[in-house]
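Novice: First, the structure itself, so that you have it in front of you.
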Amino acid sequence: MGATGSSQLEKEISTTESVNNANEHYYGLVNFGNTCYCNSVIQALFFCRPFREKVLNYKQTLKKSGASKDNLVTCLADLFHSIASQKRRVGTIAPKRFITKLKKENELFDNYMQQDAHEFFNYLINTISETLIQEKIAEREKASRHGTLKKGNVTVNLAPATAGLPRSDEKGTSERNGGITVEGNEFLNKSDTTTWIHEIFQGILTNETRCLSCETVSSKDEDFLDLSIDVEQNTSISHCLRVFSETETLCGDQKYFCETCSSKQEAQKRMRIKKPPQLLALHLKRFKFVEPLNRHTKLSYRVVFPLELRLFNVSDDAEYGDRMYDLVATVVHCGATPNRGHYITLVKSNSFWLVFDDDIVEKLEVSSMEEFSGMSTDANIQMPPGNQSAPQKNSESAYILFYQARDYAADDPNHNHKGKNSTHSV
């Protein structure tokens, strides 16, 4: 971003910004060759204030302890601190150290090809969580060298940040989202395997199954750090979440084995939210394999996303069942395929929105948000008869949405939910 552009944006921001938000910084990130997938997620997480504060606190804690570490978390913390401590409010910064560390840690990202922003998001939060857990293990080992907790032979089984894998309450199995097994089949306390990643992003789904013969209802809980939901043409986030929790009938070869009946029976099952997370990360499944093309392509369906969201697909015993969410950031994919295109980020800073396009930062009118919902007709997968290699139209479509719980932001002076934003219920 040039000096003229930076000063102009700074003037625009100063005229609309509240006093509480006067110390916020808006810095574009340099693209090191198709690293927009990384830049877009970093910008989104930077403006998820609970996440940013935890990252900055991590750096401060290390500084106080005098410890010197070189991992992906410290690289991210240094980047966040560098942005937050700049003298100018607006500018550009190069995340070179973070990108270098990322490529060194994971060969998937060690190239100049376009990567999937959602895969990077999953990798980042799981890596942070695993690092924090390992640090807790090291601290406990150091504090209990003469205790019952033995040193060495420690295995960290960190679950992926997606819904759908079972929680295990049985001793001897790895627990969901960070079960720790130590020598002698001993388990660390749950507090040792719960990190601030879980505190911020983790929710609980409950899979309810009702036998249609005896009416017995069984349930199974599953932790999640984000939700991946299917998309349909000309719909909304509310509709997609309703479909996610639709009742499914199990019959024929899919019959359910009922413990009460001791036999396979027809049943109905549905997935509902038992514990809504503090920060809800929604991933729209926009990429699918198309057989005529023999490759993955993009579903540029128009899916309207609200600025305010209330979840109603919750279980009867749900914690915070009436929780209201505010949209704080959106990662947008521009292009026709997973491996081609570009990522940008829309973020909310107090009373206004901005768009981050690598090193370019611009204000965004709320009225323009709908332009990033996708296309009303999906030109990407429609092909003229006899022509399977027709040109594909690009589109700007919301890909990852970050909704922050309003009660979670109650003490955040920079979070303002006043205004005439649309509210959609699920």
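Cβ coordinates are placed from backbone N, Cα and C, and glycine is handled just like the others.
Where a substitution is noted, the model still shows the residue that was there originally.
Keep in mind the model is a prediction, meaning the values are calculated, not measured.
Among the features that Swiss-Prot reports, active site, nucleophile is placed at Cys36. The active site, proton acceptor annotation in Swiss-Prot covers His342, and the record cites sequence analysis as its basis. According to Swiss-Prot, the domain 'USP' annotation covers 27-406. For the mutagenesis experiment Cys36 to Ala, the note given by Swiss-Prot reads: Abolishes the increased glr-1 expression associated with coexpression of usp-46 with wdr-20 and wdr-48. Does not rescue the decreased glr-1 levels seen in usp-46 mutants. No effect on interaction with glr-1.
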Novice: Could you say which of the recorded positions Cys36, His342 has its Cβ with the most other Cβ atoms inside 10 Å?
Specialist: Cys36
Novice: Name the secondary structure element type, per DSSP in three states, that contains the residue listed as 'active site, proton acceptor'.
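Specialist: Once the DSSP labels are grouped into three classes, the residue listed as 'active site, proton acceptor' ends up as strand.
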Novice: Would you report the average pLDDT that the model assigns to the domain 'USP' (27-406)?
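Specialist: It averages 84.
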Novice: For the C-alpha pair, I'd like the distance in angstrom between Cys36 (mutagenesis position) and His342 (active site, proton acceptor), rounded off.
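Specialist: That separation, Cα to Cα, works out to 7 Å.
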Novice: Give the helix, strand or coil assignment DSSP yields for Cys36 (mutagenesis position).
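Specialist: Looking at the DSSP assignment, Cys36 (mutagenesis position) belongs to a helix.
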